Amino acid sequence: MAASSTNARLTNPPRLLSKPRLSPTSVANLRFPAADFSTRFFADSSSPRLRSVPFPVVFSDQRRRRSMEPSNVYVASNSTEMEIGSHDIVKNPSLICAPVMADSIDKMVIETSKAHELGADLVEIRLDWLKDFNPLEDLKTIIKKSPLPTLFTYRPKWEGGQYEGDENERRDVLRLAMELGADYIDVELQVASEFIKSIDGKKPGKFKVIVSSHNYQNTPSVEDLDGLVARIQQTGADIVKIATTAVDIADVARMFHITSKAQVPTIGLVMGERGLMSRILCSKFGGYLTFGTLDSSKVSAPGQPTIKDLLDLYNFRRIGPDTKVYGIIGKPVSHSKSPIVHNQAFKSVDFNGVYVHLLVDNLVSFLQAYSSSDFAGFSCTIPHKEAALQCCDEVDPLAKSIGAVNTILRRKSDGKLLGYNTDCIGSISAIEDGLRSSGDPSSVPSSSSPLASKTVVVIGAGGAGKALAYGAKEKGAKVVIANRTYERALELAEAIGGKALSLTDLDNYHPEDGMVLANTTSMGMQPNVEETPISKDALKHYALVFDAVYTPRITRLLREAEESGAITVSGSEMFVRQAYEQFEIFTGLPAPKELYWQIMSKY
């Protein structure tokens, strides 16, 4: 289904969940009436889904094979619908290759040892980075001293590398590397046929030729990628390597299609932040290897993660064909700590899942591209929370009442998307705990919420703003919505029975002292850390200030609020609470709450 914008909606409206989630910490304390919505949201048995077109998948490299459960991964590429997956699949666990880029062989030797210590499986020696290069001596040195298998790449300028010298000399160096004991060499498709013919009958038994193609503009259609694979195979390549560029995260689905059905070992990577998933999930979708850098400052291609992140953040060695994929959908999204907490939590309970960053421009096209049971659940952040509600087949009454979804679960039985909102309990409980810990006399009696009768000023009318506003209203607070666009503030205020303000009027709004201020916008988030939605002078009228931003932990708003004498509540408090609610939705297991708090205490 085509979609022209982030807010594009699916044809069928969501219905209320027949069995709403009953969390002892959330729904029991936040009962919003759903009756008002029953006339507008109705059950519909149909839902847009991509049809499947099966084809066999075979992996020829039998080293370290392991069984893969039958799976169907639906992906979309241009106008073509396809299915990744088949029965009786076997696959090769993916390797981690560390690019070594230095201007001298001595530095390269040091970096190969570092790669070994960090946990890489092999190193890519980028010869085109060397300044003073003595081929015979330098190749002998690196092959002898590297503690890991070596892949030699001498990338020319015309394929995105540094080398600008004679082409025949370049190929001679690669042949010499083979003769001296290299494990792999990388040769560009443009010259591969001629090169491979020149070494015919001379290849050592263990030696492999990787034939590579790099596209720095986009990711072609599946038909074009299939044709590219065929051309690479025709050269006599032992291993196929294709690297493309992600214009949209849905482009990665086409690369998963290629690696999943490969007849020979294939490296398929999509460059850029939108392509990060291709590098993390290659073990799941049949990729021969992925690249992990020694540190984040030195990458050989855009979007490469570090070896440390692959192993420690994403638990790369635990990812296999049957691993379920979860992720944080947003734009921006790289700042999110969700992968850190969820992946550690998954590992702590031995849950076979991986949680990744998902930079999504268009939510509808993303959900269509990744509509199989392999992609089991998502967290939604700015700007997709409201659109997410319309993309779900069924929605929890709380999320329906709020008008925003921050958690999506794919139901195992039928693949339908179920929408929830954990922002509400996360933010409200954080603010309540802040008020209770202050000993504020207005917080009694203890049997009621400390928000009762408080004036709560909510900055922002998006998904998080809606969740907090509804939660505060249910707790008996007087809610005021302040937003840059007054019309949006008014719309939310009318929906909950509150008041509306333009954000420009916030500094002059102080009908009483002891109010609660809650920022639910991205103002003050990295990298714009000096932004704040309100003047410091106006903060003296607030007893408590909450900021949903948690990167950085202490924003300018919180710093100035503390200096003004207010209680401050960090977005980390909300983040942890909503995150372990999400964990329970994703896994059906009790959340390791102490672990979540322990992890976030470091940030």
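Cβ atoms are placed via backbone N, Cα and C, with glycine included.
What Swiss-Prot says about this protein:
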type	residues	note
ACT_SITE	HIS214	active site, proton acceptor
MUTAGEN	SER336 to Ala	13-fold decrease in substrate affinity but almost no change in activity
BINDING	SER336, SER338, THR381, LYS385, ASN406, ASP423, TYR550, GLN578, GLN582	shikimate binding site
MUTAGEN	SER338 to Ala	10-fold decrease in activity, and 9-fold decrease in substrate affinity
MUTAGEN	LYS385 to Ala	Strongly reduced shikimate dehydrogenase activity, but minor change in substrate affinity
MUTAGEN	LYS385 to Asn	Strongly reduced shikimate dehydrogenase activity, but no change in substrate affinity
ACT_SITE	LYS385	active site, for shikimate dehydrogenase activity
MUTAGEN	ASP423 to Ala	Loss of shikimate dehydrogenase activity
MUTAGEN	ASP423 to Asn	Reduced shikimate dehydrogenase activity, but no change in substrate affinity
BINDING	ALA461, GLY463, ALA464, ASN483, THR485, ARG488, MET525, ALA548, GLY571	NADP(+) binding site
MUTAGEN	TYR550 to Phe or Ala	100-fold decrease in activity, and 2-fold decrease in substrate affinity
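If you take the CA of LYS385 (mutagenesis position) and look 10 A around it, you hit none of the recorded positions from SER338, ALA461, TYR550, GLN582. With a cut-off of 8 Å between CB atoms and residues at least 6 apart in sequence, the same chain places ILE481, ASN483, THR485, ARG488, ALA489, GLU491, LEU492 near ALA461 (NADP(+) binding site), listed in sequence order.
Long-range C-beta contacts of ASN406 (shikimate binding site), restricted to its own chain and to partners at least six residues apart, with a cutoff below 8 Å, comprise SER379, CYS380, THR381, LYS385, ALA388, TYR420, ASN421, THR422, ASP423, GLY463, ALA464, ALA467, GLN578, GLN582. Within 10 Å of MET525 (NADP(+) binding site), judged by CA to CA distance, lie the following recorded positions from the set HIS214, SER336, SER338, TYR550: TYR550. In terms of Cα spacing, the recorded positions HIS214, SER336, SER338, TYR550 that come within 10 Å of GLY571 (NADP(+) binding site) are TYR550. Of all the recorded positions listed here (HIS214, LYS385), it is HIS214 whose C-beta has the fewest other C-beta atoms within 10 angstroms.
Residues within less than 8 Å, Cβ to Cβ, of SER336 (mutagenesis position) and separated from it by at least 6 positions along the same chain comprise ILE328, GLY330, HIS357, THR381, THR551. When secondary structure is read from DSSP and collapsed to three states, THR381 (shikimate binding site) falls in the coil class.
For TYR550 (mutagenesis position), the same-chain residues 6+ apart in sequence whose C-beta sits under 8 angstroms from its C-beta are LYS337, SER570, GLY571, SER572, MET574, PHE575, TYR603.
According to DSSP, HIS214 (active site, proton acceptor) is assigned to a strand segment. Per-site Cβ counts within 10 Å over the binding-site residues ALA464, MET525 peak at ALA464.
The Cβ of SER338 (mutagenesis position) has 22 neighbouring Cβ atoms from other residues within 10 Å, across all protein chains displayed.
All protein chains included, GLN582 (shikimate binding site) registers 28 other Cβ atoms within 10 Å of its own Cβ. In the three-state DSSP scheme, ALA461 (NADP(+) binding site) falls into the coil class. Residue pairs drawn from ALA461, GLY463, ALA464, ASN483, THR485, ARG488, MET525, ALA548, GLY571, the listed NADP(+) binders, are separated by up to 23 Å at the Cα level.
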